[in-house]
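Undergrad: The structure that follows is given in the form of structure tokens.
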Amino acid sequence: MTADELVFFVNGKKVVEKNADPETTLLAYLRRKLGLRGTKLGCGEGGCGACTVMLSKYDRLQDKIIHFSANACLAPICTLHHVAVTTVEGIGSTKTRLHPVQERIAKSHGSQCGFCTPGIVMSMYTLLRNQPEPTVEEIEDAFQGNLCRCTGYRPILQGFRTFAKNGGCCGGNGNNPNCCMNQKKDHTVTLSPSLFNPEEFMPLDPTQEPIFPPELLRLKDVPPKQLRFEGERVTWIQASTLKELLDLKAQHPEAKLVVGNTEIGIEMKFKNQLFPMIICPAWIPELNAVEHGPEGISFGAACALSSVEKTLLEAVAKLPTQKTEVFRGVLEQLRWFAGKQVKSVASLGGNIITASPISDLNPVFMASGTKLTIVSRGTRRTVPMDHTFFPSYRKTLLGPEEILLSIEIPYSREDEFFSAFKQASRREDDIAKVTCGMRVLFQPGSMQVKELALCYGGMADRTISALKTTQKQLSKFWNEKLLQDVCAGLAEELSLSPDAPGGMIEFRRTLTLSFFFKFYLTVLKKLGKDSKDKCGKLDPTYTSATLLFQKDPPANIQLFQEVPNGQSKEDTVGRPLPHLAAAMQASGEAVYCDDIPRYENELFLRLVTSTRAHAKIKSIDVSEAQKVPGFVCFLSADDIPGSNETGLFNDETVFAKDTVTCVGHIIGAVVADTPEHAERAAHVVKVTYEDLPAIITIEDAIKNNSFYGSELKIEKGDLKKGFSEADNVVSGELYIGGQDHFYLETHCTIAIPKGEEGEMELFVSTQNAMKTQSFVAKMLGVPVNRILVRVKRMGGGFGGKETRSTLVSVAVALAAYKTGHPVRCMLDRNEDMLITGGRHPFLARYKVGFMKTGTIVALEVDHYSNAGNSRDLSHSIMERALFHMDNCYKIPNIRGTGRLCKTNLSSNTAFRGFGGPQALFIAENWMSEVAVTCGLPAEEVRWKNMYKEGDLTHFNQRLEGFSVPRCWDECLKSSQYYARKSEVDKFNKENCWKKRGLCIIPTKFGISFTVPFLNQAGALIHVYTDGSVLVSHGGTEMGQGLHTKMVQVASKALKIPISKIYISETSTNTVPNSSPTAASVSTDIYGQAVYEACQTILKRLEPFKKKNPDGSWEDWVMAAYQDRVSLSTTGFYRTPNLGYSFETNSGNAFHYFTYGVACSEVEIDCLTGDHKNLRTDIVMDVGSSLNPAIDIGQVEGAFVQGLGLFTLEELHYSPEGSLHTRGPSTYKIPAFGSIPTEFRVSLLRDCPNKKAIYASKAVGEPPLFLGASVFFAIKDAIRAARAQHTNNNTKELFRLDSPATPEKIRNACVDKFTTLCVTGAPGNCKPWSLRV
């Protein structure tokens, strides 16, 4: 049968595809076929929003054009017939004119690495196409499906709030009555000049937007016809009528029905499932109809969730409250269901038929008595969605030929009450741990239960109803007795086995009770004054437990020191200059590694990795892979011409030879003609193993004495004497989990063989061009000078591309060498997370001695890190941990030790902070325990033990310019700490089930590589005869603004405008032997190298300036050229006076320190473990800021990354060492709604740093630890909750490991519900996940 043509429009241009493949996504088509590379691949599963585009189509039922955002990574091109697609390139560019959305995110400093920026731009653009004057709330909601790892979100929201009709941001000028700064009474703030000026923004003119293609509009009256598209493996049929659909389903009962592809697409990509026949019913009128009937509202099964949401919101606004109880429950679930990109395309029927055991909506439909109409050819039936509808895992009552036609959501009745609840790791766009719908109907005029339905997701392999428990409550009265009976019944009926998938057994069981308690209280509250004698009364301190989460109006302040009066306007140092690439990033024009156009005859590589943690490789069978179309070759260790040894210590392999030592260990690689063929071929390579004993956890390693190297140790004073003199000694153990880098751009390399003398050029997303160059040369067996590595920019790095990027680069280089073709590989998100490792998990065993006054006299801490299957940077990371075990506190007698645990996990590596945050966290934990034990305020004990200017640290480095006391005082004052502490105490007395906590903590972070030889930098400057300057340096740009700062440095040094200076890329043939862009030192060392090069140029131009003092820069340059004076020079810098000895505990480990203080306030829900970040104040000493906008962006971004580390991000490993959390659906980084409602950052004034370029300081890593202020505020709130249930025992010490997830918070708030759900694991039980 002949395939149809696919017709759609992209940015106003008609596209006719004669060979549409159903397996091709819109993202792949845009990037490869149309060359529109502004739309990015971040995850491939619709979880990050980097691929967001706007889709527009004529809606026949509504008789209008509709615009909606969608994930291009999930959208099959076959769904786009007669649809108009708008990408970031289609709304504006730097070559023509930026769209106001693009301009505002760029000028408000909302783009750092820029990889997420096009997707965020398109989410905002789509909102404005639908709502030209949105509210602040609508703006925030528009980004539920977008993630950013760099900025901390504040500048994006603040820039886009200028579009809002209510509370539009004035950028800090204070001239807007709705200014976020005026919303809070705070007279302690001295306003700085604004980070941006909204008056410079172009106005939004909705009349200037591109029109919907007239050709598509002319087709609105043409009846749609059935379409058929034939791909390599899949046939796609677009049915146009219900009869066609039912006939097709009868002919192809095994066919999958797809509307939004948000589920099937995931199964095909990540579970390697193949569905040869797909039928799309999205056009069928009956499946899109909405009918308001006498018993409820009926929705066609293909209705998008966003349209369901809109309809229900309208109904709630119009109908009496009593009729809309169920609607409001559905809306509460939809509110947090997913981002708009998913809700706009995912169908209501698809969500039901998917039959997910953790569905947000199915428990609501089951509890409410929702009715489903099911049809097939010749049959039609209506069934209630009750406990029988899901007979088993992922199964429904539908027969093979049946389809779901419509869903009727009922009106609620008189005396009927309904609630829905969901708890996830993150509030926005997250899958549920437990979800539920709850309904009670009372006998008329009484509080006697007539019907009770409690339905849950996440408590079995399907959505279930607690029938045993509910049936016992019929005719009972709604009172405390019923509450106790239901809770006891649920605890017994809804049990989970200790090895249940998803883990978190006690947490999930407790949630079932907590949710019912909330429902019970909510019903009592609604009953209010009408409650009868037999109905319980609502305790006023319980009221807040019934409140649903509400977003408060945001308030953001950024304070910095303005430049001195008289500073030249051309001198941009100290000014809030936007990132120089921000406009290109916002328009999609900025080029990342995978954006480089394809080369002729380019091939694609896919890695083959181990599925065992520790095993011998018995055989590798590639026969099935060879059958895949486009297969070129399989590469193994036998194909390597040079050395298979790689890694910093030669303890790794390019490809595993005989043994694999972790799940994800690279065994080989498949090369093919397309990425899809390479992926398919890699999946069918068969490896057989002989398993060996594996060590997964830190505890396993300690037990088996499995370590790298010997113990590291720093010791000072007399520990024995210190402990003997102490009034109190507290000892304990603490664990801090790992963290994935989750840079939005995964690892990517393109290798181009040059064909002469082993030459090869590589484009790489790496922080370490030098190691990439040397590792590739070693693997190929050629001199390093034959390998050229080029880095334009990265879409984030955070340490994850310091060494682990070489894993991909050496494999791709080998493929290019073997085939003679250019070869490209960009890892999928799930591969990237599996293979490349992350932040080291730490276990600490500590003992601290202190006086009754809180003065610490002795400290001993043993640190253990999970290094993984190679040394990598683990030794240096442990060194830095030991250097930071004191934080800001003077401890006279101290000993710290460190061991690197050798385990069978992917090697852990550098991550922003580099061991510092782990040790600092441990320090603040024992510090808080000292305060609790002494019965003293924590802030008092911290202050009492704080270093003073000139003190020696435990590693005997003198503290110069110690500004923590200044930061501390300013933070106490600006945060109104003591007044708010009283308010927190008052809140906690008045609220039983919600508690608030407040914490202020300092940080001290050493600046330098701890390996002295790395503290060197080179720069190369070319001045051209037109006066333009090209700067090259050894540092790489990953969003931190390094190139921008280097241009500022050169501009100031040469006294020329920044417009004359350009940095193109980082390459090994311009600046060789460069240290990795890491340790926060790049601005310091490369800034000084650029400065030195500039001084050389100035010295050479000096004679010509003297000859022509009134001349211009161009005149002097031309005169020098004509006099044959070199206008090219290098600059070099080495950091002085470095070199610490562990043997003698002497010498400087660091050049200087960066300091800061943060105060955070949180509110926790004691019943669910949810928490809300209310406010954070940060005071940071960054010296004399080179660029306050970039530095504040680094402070906020680092803080939010730290907030993720300490409260949200959790890696789950199976007992066999396999990573469960391999993408944004299961691994949660902070989202837009995770940041503090009030977010205030102040750069300390008048604190120049004489040790760095233009008196500045490093800023990249130091603020990250301040995210722990949120963790300890949470712990403060938990302490209040525990005290309430333990007769006010405020001196209780309890362990809270990091991260403080909802599970840990809820389990720590011990109460009558948690005691009912204690679960003991049998000794032979294998848990779902391990703490590694």
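Note: Cβ is positioned from N, Cα and C throughout, glycine not excepted.
I grabbed these lines from Swiss-Prot:
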- 229-414: domain 'FAD-binding PCMH-type' (DOMAIN)
- R335 to A: Promotes conversion to the oxidase form that utilizes molecular oxygen as electron acceptor. Interferes with normal conversion to the dehydrogenase form by reducing agents (MUTAGEN)
- W336 to A: Promotes conversion to the oxidase form that utilizes molecular oxygen as electron acceptor. Interferes with normal conversion to the dehydrogenase form by reducing agents (MUTAGEN)
- R427 to Q: Promotes conversion to the oxidase form that utilizes molecular oxygen as electron acceptor. Interferes with normal conversion to the dehydrogenase form by reducing agents (MUTAGEN)
- Q767, F798, R912, A1079: Mo-molybdopterin binding site (BINDING)
- E802, R880, F914, T1010: substrate binding site (BINDING)
- E1261: active site, proton acceptor (ACT_SITE)
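Give me the lay of the land around each of these features.
TA: Taken residue by residue with DSSP, R335 (mutagenesis position) is part of a helix. For R335 (mutagenesis position), the number of other Cβ atoms no farther than 10 Å from its own Cβ, over all displayed protein chains, is 17.
Within its own chain, W336 (mutagenesis position) has D360, K422, A424, R427, E428, D429, D430 as residues 6 or more apart in sequence whose C-beta sits under 8 angstroms from its own.
Using a 10 Å radius centred on the Cβ of Q767 (Mo-molybdopterin binding site) and all shown protein chains, the other Cβ atoms total 29.
Residue environment of F914 (substrate binding site) contains 30 other Cβ atoms, counted within 10 Å of its Cβ in all protein chains.
In three-state terms derived from DSSP, E1261 (active site, proton acceptor) belongs to neither a helical nor a strand segment and is classed as coil.
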Undergrad: Out of R335, E802, R880, T1010, E1261, which of these recorded positions is nearest R912 (Mo-molybdopterin binding site) by C-alpha distance?
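TA: Ranked by Cα distance from R912 (Mo-molybdopterin binding site), first place goes to E1261.
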Undergrad: Compute all pairwise C-alpha distances among Q767, F798, R912, A1079, the residues listed as binding Mo-molybdopterin, and give the largest one in whole angstrom.
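TA: The two farthest binding residues have Cα atoms 13 Å apart.
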Undergrad: At a 10 A cut-off on CB-CB distances, which of the recorded positions E802, E1261 has the highest count?
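TA: Per the Cβ count within 10 Å, the most buried is E1261.
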Undergrad: Could you tell me the C-alpha distance between F914 (substrate binding site) and A1079 (Mo-molybdopterin binding site) in angstrom, no decimals?
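TA: F914 (substrate binding site) and A1079 (Mo-molybdopterin binding site) have their Cα atoms 8 Å apart.
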Undergrad: From the Cα of A1079 (Mo-molybdopterin binding site) across to the Cα of R880 (substrate binding site), what is the distance in angstrom?
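TA: Cα of R880 (substrate binding site) to Cα of A1079 (Mo-molybdopterin binding site) measures 10 Å after rounding.
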Undergrad: Between F798 (Mo-molybdopterin binding site) and T1010 (substrate binding site), what is the CA-CA distance rounded to a whole number of Å?
TA: 18
Undergrad: Neighbours of the Mo-molybdopterin site Q767, F798, R912, A1079: Cβ within 8 Å of the Cβ centroid, same chain, sequence order.
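TA: For the Mo-molybdopterin site the neighbour list reads G797, G799, G800, E802, A910, F911, F914, M1038, T1077, A1078, S1080, G1260, E1261.
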Undergrad: Check the Cα distances from E1261 (active site, proton acceptor) to each of the recorded positions R335, Q767, E802, T1010 and keep only the ones within 10 Å.
TA: none
Undergrad: Give the maximum pairwise CA distance in Å, whole number, for the residues E802, R880, F914, T1010 listed as binding substrate.
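TA: Result: 17 Å between the two most distant Cα atoms.
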Undergrad: Quick check: which same-chain residues outside E802, R880, F914, T1010 lie with their CB within 8 A of the centre of the substrate site CB atoms?
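TA: Other same-chain residues near the substrate site: L873, S876, I877, E879, A910, G915, G916, F1009, A1078, A1079.
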Undergrad: Which entry in the list of recorded positions, R427, R880, R912, has its Cβ near the fewest other Cβ atoms, using 10 Å as the limit?
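TA: Selected from the recorded positions R427, R880, R912 on minimum Cβ neighbours within 10 Å: R427.
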Undergrad: Which of the three DSSP states, helix, strand or coil, fits R880 (substrate binding site)?
TA: helix
